[in-house]
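Below is one structure, written out as structure tokens; comments come after it.
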Amino acid sequence: MVVAHSAATATTTPAATVTATVVMTTATMDLRDWLFLCYGLIAFLTEVIDSTTCPSVCRCDNGFIYCNDRGLTSIPSDIPDDATTLYLQNNQINNAGIPQDLKTKVKVQVIYLYENDLDEFPINLPRSLRELHLQDNNVRTIARDSLARIPLLEKLHLDDNSVSTVSIEEDAFADSKQLKLLFLSRNHLSSIPSGLPHTLEELRLDDNRISTIPLHAFKGLNSLRRLVLDGNLLANQRIADDTFSRLQNLTELSLVRNSLAAPPLNLPSAHLQKLYLQDNAISHIPYNTLAKMRELERLDLSNNNLTTLPRGLFDDLGNLAQLLLRNNPWFCGCNLMWLRDWVRARAAVVNVRGLMCQGPEKVRGMAIKDITSEMDECFEAGSQGGAANAAAKTTVSNHASATTPQGSLFTLKAKRPGLRLPDSNIDYPMATGDGAKTLVIQVKPLTADSIRITWKAMLPASSFRLSWLRLGHSPAVGSITETLVQGDKTEYLLTALEPKSTYIICMVTMETGNTYVADETPVCAKAETADSYGPTTTLNQEQNAGPMAGLPLAGIIGGAVALVFLFLVLGAICWYVHRAGELLTRERVYNRGSRRKDDYMESGTKKDNSILEIRGPGLQMLPINPYRSKEEYVVHTIFPSNGSSLCKGAHTIGYGTTRGYREAGIPDVDYSYT
């Protein structure tokens, strides 16, 4: 039995050992798993805490870090890792204050650093950055290496810095493959930066010193949609003809506050929607400037020198919704009759502002759409036959300043003794509307020193050569004056002429390149200026002006006469009053005045009732005449205790005042209650 038990015991011992070993191994593995889980949880919590930690000087809200307007000189180093937008504007941060660990914040996409103390383009920026605001700093250079560190950048704002053309490194934007918006307003640029990225959609270069735009300035910018060049030094002579025609996708072009005398040639027409040309010196617009601009919605020509517009200028503008024409010297003659009809026809769809007439005189200040009878005269003149009759019936201002000379941009004056002019001794009649002529001109003297010239060309011409000669002067001495006028013009104003002089005015059609048309004879007309001092001229001007023209002068004369008469009446009244006052002064007697009883209390002086009782009228005055006046005072003695005399002469000190003195020199008030 013992042996059997021992054997059984020996048999079960290994199995129990194996079971215990398995249990211990399982327990060890569970402990390791728990420790690993705990370590992982601690690391996760640490990362979460670190990512949500906000700098003490800032405010954080779902990835938006607000550290602006804090007076910081450097960016806080403990920026959360989940930050997406950093507001750091209006501080004093310089380039040394941008920490290197900022580029490790891979979630940051927008940084606002405007109005700080940066003098170089920052380099420690995260590669994930897509929008950067650096306005109102002192950044002077743009290096390729700086932009290469932020290849995903889409919007770059560098307004109000010190960037110049030479400080932009060549191919600085070569690595900016996604840049769509570039603002360089109010810097020191003298030309368009080169090497701009092809992805650019909006470019602002306003308020710089750009004076020249070469042909290749916008080469490759096929995606550009908005271009702003306001406030520069641009003139027509320094802009290449096809500069803007390459920008086929452009929808907005702004050339405000420049020195343009006419809109630039070959503007993009396919997709242009907004065209801003205000605040220039534009005096004429070629008739085909706005051709094929069927998408144009807004056109601003305010604050220029426009007096007229060519017929058909707006024919292709089917989508035009707003037309601004303020502050121009519009001359509302027959040449603008088409514009009046166009404004009336498109009144429901086009908002026209500022089309106010500055001449002729009788329509000054009127909106062109409200003019009726004045322009209807143009129809009457045309129906009576002959362009000469039309010129006679057309109302023209008597002031030469009302019409700005046309073609001034191309004007040149030269002495050409060999110019083909007819003999000055022949009396040349006014040109008539003969159908055989290719050019008909009409002249009309306006004032003693100006003549208005209008013409009509039967065939299109690139330009006209206009010449004039004062009779009595030989062409050999160089008195012929000429100018080149654009082919789309129909009128010209000669000024600074001699009064009471006869002029021969000739015009000839020019070919391309400003050469004379073969076998083309000049068309001439003769006109005589009025006498600047002649009474006949004055009478004629008054008759032409109508019966109402003399009213302002009559009003001025009548007002002056009435004013002189009023001064005479007032002078007579003043003289009479002065004389009457002297007579009354001599007869009137003035007496000394005595104060009322209440005046003592009002003046703060106590009355000695124990001594005097004064009775008298209210107010008396001291006489001017030396004779003695009657005494009007009644003095009653009340026998004071000291028995001193109460009578005082006129020479006694204090006589006539509110405070009397006794003979001993002691005031009465000191004895009032003794």
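Placement of Cβ uses the backbone N, Cα and C atoms for every residue, glycine included.
No substitution from the list is modelled in this structure, which keeps its original residues.
The list of residues near the domain 'LRRNT' (54-80) in space but at least 6 beyond its ends in sequence, with Cβ under 8 angstroms from a Cβ of it, reads 86-94, 96-99, 101-102, 105, 107, 112. The domain 'LRRNT' feature in Swiss-Prot is assigned to 54-80.
What Swiss-Prot records for 328-379 is domain 'LRRCT'.
For 437-532, the entry in Swiss-Prot reads domain 'Fibronectin type-III'.
Swiss-Prot lists Tyr600 to Phe among its mutagenesis entries, and the accompanying note reads: Decreases phosphorylation. Nearly abolishes phosphorylation; when associated with F-633 and F-671.
Listed in Swiss-Prot as a mutagenesis experiment, Tyr633 to Phe is described as follows: Decreases phosphorylation. Nearly abolishes phosphorylation; when associated with F-600 and F-671.
Under its mutagenesis annotations, Swiss-Prot gives Tyr671 to Phe the following note: Decreases phosphorylation. Nearly abolishes phosphorylation; when associated with F-600 and F-633.
Along the domain 'LRRNT' (54-80), the predicted structure has mean pLDDT 91. Using DSSP to sort the residues of the domain 'LRRCT' (328-379) gives these counts of helix, strand and coil: 25 helix, 10 strand, 17 coil.
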